[in-house]
Amino acid sequence: MLEHGVMKIPGINNVGKTGQAGGETERIPSTEPLGSSAATSPAGPLGGLPARSSSISNTNRTGENPMITPIISSNLGLKHRVTLRKATLASLMQSLSGESSNRVMWNDRYDTLLIARDPREIKNAIEKSVTDFGGLENYKELTGGADPFALMTPVCGLSANNIFKLMTEKDVPIDPTSIEYLENTSFAEHVNTLDSHKNYVVIVNDGRLGHKFLIDLPALTQGPRTAYIIQSDLGGGALPAVRVEDWISRRGSDPVSLDELNQLLSKDFSKMPDDVQTRLLASILQIDKDPHKVDIKKLHLDGKLRFASHEYDFRQFQRNAQYVAGLG
């Protein structure tokens, strides 16, 4: 079926106009959240964390994944919390080179818990779709050459949606494409309403950039609140391409200025001089912080800016990440 000009293939992640898997076309400003469609692939049963199987790779005899830092009390010092956050994200990214972890993490079934996704069922759905299309060659021809069995490098919407789910879900599925986005609301004023003693993640759908990304706002322990960006980018717009693994490795634990974020996500951004716009984009969203790699001529300053925030429990985030990393 066609959705926003993209062929949707039941049961698996889909391929956008760019030829990238994920069913999303980047760099097209829209009033709808990127990745607004949910696939119809089957998923495992809903519920809490599934029992760990001895067949799951990367686990020790306790059933815990040794790559993940042990889950401990949330009453942590700032330095320790920063270290735990960095280790959790690094272990998650490392696991995505594994077939099962990759398929579970970058699936577009948003109506079930991410930790209820079953990699075997996802693979079976892929195989069925390939068969329905008359074989692998026919499938590739109809989807722009995409290999459905290859490890996925997610476009911005797919990575933002799924990491948002991973961070926020506990007992109830959260669909990032169905949540209420704030529009015509000051980002700076909204952040000021958030409880500084709680963790929040903000999902940003920026039509000016044709881009979707996350802002992680860990609980404040002392001093000014810290913000971190989590993103992938297909490229072709104002910013160059970047894989989510590379971003997490190099800048995922690099705090960004809330003052700069407030400027970037303000209505006044479109009125700022070109050099200021370039500097802000490079500082916040360019992996090298290099203004020469920002092309502001590709901005769509009349595009809509929308965002939504959600509280998360860091220990639950660790558990969810541990599930994905333990799949291998």
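Any Cβ shown, glycine's included, is placed from N, Cα and C.
Original residues fill every noted site, and no substitution is shown.
These figures come from a predicted structure and were not determined experimentally.
Annotated features in Swiss-Prot:
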- Cys156: active site (ACT_SITE)
- His211: active site (ACT_SITE)
- Gln231: active site (ACT_SITE)
- Cys156 to Ser: Abolished protein-glutamine deamidase activity, leading to impaired ability to inhibit the host cell cycle. Abolished accumulation of the cyclin-dependent kinase inhibitors CDKN1A/p21 and CDKN1B/p27. Abolished ability to activate the host MAPK/ERK cascade (MUTAGEN)
- Asn161 to Ala: Impaired ability to mediate deamidation of host NEDD8, leading to decreased ability to inhibit the host cell cycle; when associated with A-177 (MUTAGEN)
- Thr177 to Ala: Impaired ability to mediate deamidation of host NEDD8, leading to decreased ability to inhibit the host cell cycle; when associated with A-161 (MUTAGEN)
- His211 to Asn: Abolished ability to inhibit the host cell cycle (MUTAGEN)
- Gln231 to Ala: Abolished ability to inhibit the host cell cycle (MUTAGEN)
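Counting every protein chain shown, 29 other Cβ atoms lie within 10 Å of the Cβ of Asn161 (mutagenesis position). Cys156 (mutagenesis position) is 6 Å away from His211 (mutagenesis position) when you measure Cα to Cα. When the mutagenesis positions Thr177, Gln231 are compared by the number of other CB atoms within 10 angstroms of each CB, Thr177 has the fewest. Gln231 (mutagenesis position) and Asn161 (mutagenesis position) are 10 Å apart (CA-CA, integer value). Rounded to a whole value, the Cα-Cα separation of Cys156 (mutagenesis position) and Gln231 (mutagenesis position) is 6 Å. Of the mutagenesis positions Cys156, His211, Cys156 has the largest number of other Cβ atoms within 10 Å of its own Cβ. A straight line from the CA of Gln231 (mutagenesis position) to the CA of Thr177 (mutagenesis position) spans 17 Å.
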